[in-house]
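**Student:** Right, I'll just put the structure down here and ask away after.
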Amino acid sequence: MQTIKCVVVGDGAVGKTCLLISYTTNKFPSEYVPTVFDNYAVTVMIGGEPYTLGLFDTAGQEDYDRLRPLSYPQTDVFLVCFSVVSPSSFENVKEKWVPEITHHCQKTPFLLVGTQIDLRDENSTLEKLAKNKQKPITMEQGEKLAKELKAVKYVECSALTQKGLKNVFDEAILAALEPPEPTKKRKCKFL
């Protein structure tokens with residue numbers, strides 16, 4: 001059975017672990033536990049063929065900046081996550097996360113993933129953002145950044161309601177299986 005390795009990166013507390021747990025177990029975790037490193041595996045059927053989708057969770061906290069890249073070799077696709085209600089996590093996609101993955105895995109495809117879309121219309125969240133003269137990140141802003149950074153696509157979801165959740169992983173699988181241009185090997189390699 002062919003395995004697809006999918007690594008999830010992004011700032012701490014943007015919902016990376018919730019995204020994976022909600023997708024793999026259909027349950028939303030109730031408390032926040034910062035991740036050091038975890039992985040999950042699910043079997044998916046693509047065109048009648050079974051594939052193992054290996055999902056690798058990473059810690060977004062800076063303390064793990066040297067440890068995190070150890071999970072990057074052999075990656076087929078990255079999910080670069082930010083919370084749509086955390087403008088700083090959106091900024092860090094461009095400032096930190098895409099530079100980090102492209103430094104280690106230049107040709108590996110990645111999706112830009114907006115998380116926590118259920119909070120986009122929540123009053124307390126909007127008030128908190130307004131106090132700092134901020135607004136939630138829009139779908140259009142996500143699509144624009146994805147294009148600018150050459151992501152395969154921009155997708156967004158809520159791990160809580162599961163809206164858009166399956167689509168995130170369907171798109172990740174498609175990105176990993178897209179036939180590469182003949183001159184490029186797309187799997188991440190460390191030299």
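Heads up, the Cβ atoms here are built off N, Cα and C, so glycines get one too.
So Swiss-Prot lists the following for this protein:
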BINDING   10-17, 57-61, 115-118  GTP binding site
MUTAGEN   Gly12 to Val  Enhances interaction with mbt. Coexpression with mbt slightly reduced the substrate phosphorylation ability of mbt
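Could you tell me the structural context for the features on the list?
**Tutor:** Ala13 (GTP binding site) counts 16 other C-beta atoms within 10 Å of its own C-beta, drawing on all protein chains shown.
In this view, Gly12 (mutagenesis position) is surrounded by 15 other Cβ atoms within 10 Å of its Cβ, with every protein chain counted.
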**Student:** If you count other Cβ atoms within 10 Å of each one's Cβ, which of the binding-site residues Thr58, Gln61 has the most?
**Tutor:** Thr58
**Student:** May I ask which residues of the same chain, at least 6 positions away in sequence, place their Cβ under 8 angstroms from the Cβ of Lys16 (GTP binding site)?
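**Tutor:** Those within reach of Lys16 (GTP binding site), by Cβ under 8 Å and sequence separation of 6 or more, are Val8, Val9, Gly10, Thr35, Asp57, Thr58, Gly60, Leu79, Cys81, Thr115.
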**Student:** Whole-number Å distance between the CA of Gln61 (GTP binding site) and the CA of Gly12 (mutagenesis position)?
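**Tutor:** Given the Cα positions, Gln61 (GTP binding site) is 5 Å from Gly12 (mutagenesis position).
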**Student:** Determine, from DSSP, whether Lys16 (GTP binding site) sits in helix, strand or coil.
**Tutor:** helix
**Student:** Compute the C-alpha separation of Gly12 (mutagenesis position) from Ile117 (GTP binding site), stating it in Å without decimals.
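**Tutor:** A Cα-Cα distance of 17 Å.
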**Student:** Under a criterion of Cβ-Cβ distance under 8 Å and sequence separation of at least 6, what residues of the same chain contact Ile117 (GTP binding site)?
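**Tutor:** The answer is Val84, Glu156, Cys157, Ser158, Lys163, Gly164.
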